[in-house]
Amino acid sequence: MSGIIDASSALRKRKHLKRGITFTVMIVGQSGSGRSTFINTLCGQQVVDTSTTILLPTDTSTEIDLQLREETVELEDDEGVKIQLNIIDTPGFGDSLDNSPSFEIISDYIRHQYDEILLEESRVRRNPRFKDGRVHCCLYLINPTGHGLKEIDVEFIRQLGSLVNIIPVISKSDSLTRDELKLNKKLIMEDIDRWNLPIYNFPFDEDEISDEDYETNMYLRTLLPFAIIGSNEVYEMGGDVGTIRGRKYPWGILDVEDSSISDFVILRNALLISHLHDLKNYTHEILYERYRTEALSGESVAAESIRPNLTKLNGSSSSSTTTRRNTNPFKQSNNINNDVLNPASDMHGQSTGENNETYMTREEQIRLEEERLKAFEERVQQELLLKRQELLQREKELREIEARLEKEAKIKQEE
């Protein structure tokens with residue numbers, strides 16, 4: 001089926017001008033998930049150093065700050081199509097006992113890029129050099145546990161899926177056998193379906209899509225989550241094989257681009273060739289338009305804005321002791337005995353509690369929206385002030401130039 005991807009990629013290339021393309025992808029995963037190695041493998045060169053922040057069993061630290069690191073790489077394929085790939089790495093994600101700040105940092109970054117577009121669209125004269133920083137795709141790396149999603153995985157996709165195209169990826173899939181990998185994929189997709197998590201599943205319009213694209217998208221859906229293998233090493237194999245990027249084992253060298261054992265090549269082609277424009281269009285026409293409509297109408301920008309304050313998420317185990325009410329899919333209720341002993345009072349208390357929780361949730365939603373709109377208004381005012389200062393400075397420079405020219409003209413006349 002990989003031939004379908006190649007044919008579809010060639011067809012889509014002919015539909016677009018051969019000019020520079022800018023594409024932004026965010027790589028999210030816990031330390032040890034292979035983010036840095038995957039970035040280097042994706043770009044075919046050393047872009048970032050491998051992470052050294054893997055926590056040891058004896059490490060007693062509970063808080064590690066998330067960092068957003070941006071790298072820009074220019075790629076060019078065999079047909080001369082240039083892609084400016086903006087990569088956002090997320091070292092420190094999921095390495096704390098309380099990971100809610102990490103969610104907020106990533107969410108705020110994505111929202112800020114939308115706000116910048118919204119601000120640019122509101123200007124009378126737009127900046128021709130304005131750079132669109134919107135994140136077109138988020139690759140979420142899942143550790144190969146052989147099980148389904150952990151709580152942190154569920155919460156991240158639940159909270160960020162309405163803002164960015166999330167594609168789930170099983171990293172370091174060579175650590176699993178074929179049967180284990182097949183089971184791992186099945187369990188992950190069952191969790192995604194069970195909790196109705198919003199991921200990018202290569203959507204399409206049945207009335208407009210061609211038969212070839214339909215077959216391609218359906219094939220890509222069967223591969224979710226993609227299973228990848230990365231490597232920072234390049235080996236010279238000799239003969240017709242030439243140079244490969246692979247991983248060395250006692251029994252030989254594994255080619256990470258071998259589609260029979262890894263989905264890496266298919267994922268790379270989907271990201272950078274066949275579905276690059278689809279991801280960009282979906283970001284602009286669906287995700288951004290939804291954000292824009294809700295922001296201007298004063299409604300909730302995303303589904304998570306109506307949730308109570310985030311509680312602590314365990315970044316290392318799905319058996320977390322988190323006490324979030326009605327939002328933890330992995331925690332069973334422990335109030336069964338109380339319900340049996342005193343059902344009437346419990347129902348009354350539950351009703352009152354739910355009403356209070358709904359009221360507080362609504363108040364929190366309104367407060368968050370007011371803060372966001374206030375910050376947006378302040379940013380607009382600041383932009384206007386800076387533009388006004390630039391205009392005044394420009395007028396001053398023009399007056400000085402005019403005065404100098406007049407002075408030079410008078411000197412020439414006197415001579």
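Backbone N, Cα and C atoms are what each Cβ position is placed from, and that goes for glycine too.
Annotation source Swiss-Prot lists GTP binding site at 29-36, G92, 172-180, G230, R247. Following the DSSP three-state reduction, the secondary structure of R35 (GTP binding site) is helix.
The feature domain 'Septin-type G' is assigned by Swiss-Prot to 19-298.
In the three-state DSSP scheme, G29 (mutagenesis position) falls into the coil class. Among the mutagenesis entries in Swiss-Prot is G29 to A, noted as: Abolishes GTP-binding; no strong effect in vivo.
For the mutagenesis experiment G32 to A, the note given by Swiss-Prot reads: Abolishes GTP-binding; no strong effect in vivo.
Record note (Swiss-Prot), mutagenesis G34 to A: Abolishes GTP-binding; no strong effect in vivo. The unchanged residue is displayed.
Listed in Swiss-Prot as a mutagenesis experiment, N40 to E is described as follows: Temperature-sensitive; no effect at 23 degrees Celsius but loss of function at 37 degrees Celsius; abolishes interaction with itself. For N40 (mutagenesis position), the same-chain residues that are 6 or more apart in sequence and have a Cβ closer than 8 Å to its Cβ are Q46, V47, V48, G230, N232.
The 10 Å shell around the Cβ of G230 (mutagenesis position) contains 23 further Cβ atoms across the protein chains shown. For G230 to E, Swiss-Prot lists a mutagenesis experiment annotated as follows: Temperature-sensitive; no effect at 23 degrees Celsius but loss of function at 37 degrees Celsius.
According to Swiss-Prot, the mutagenesis experiment K412 to R carries the following note: Abolishes sumoylation in vitro. In the three-state DSSP classification, K412 (mutagenesis position) falls within a helix. All protein chains shown were included, and the count of other CB atoms within 10 Å of the CB of K412 (mutagenesis position) stands at 8.
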Pick the one among the binding-site residues R35, R178 whose Cβ has the fewest other Cβ atoms within 10 Å in this structure.
R178
Which whole number is the mean pLDDT over the domain 'Septin-type G' (19-298)?
91
Of the binding-site residues listed as K172, S175, R178, the one whose CA lies nearest the CA of K412 (mutagenesis position):
K172
Could you find out if DSSP has G230 (mutagenesis position) as helix, strand or coil?
coil
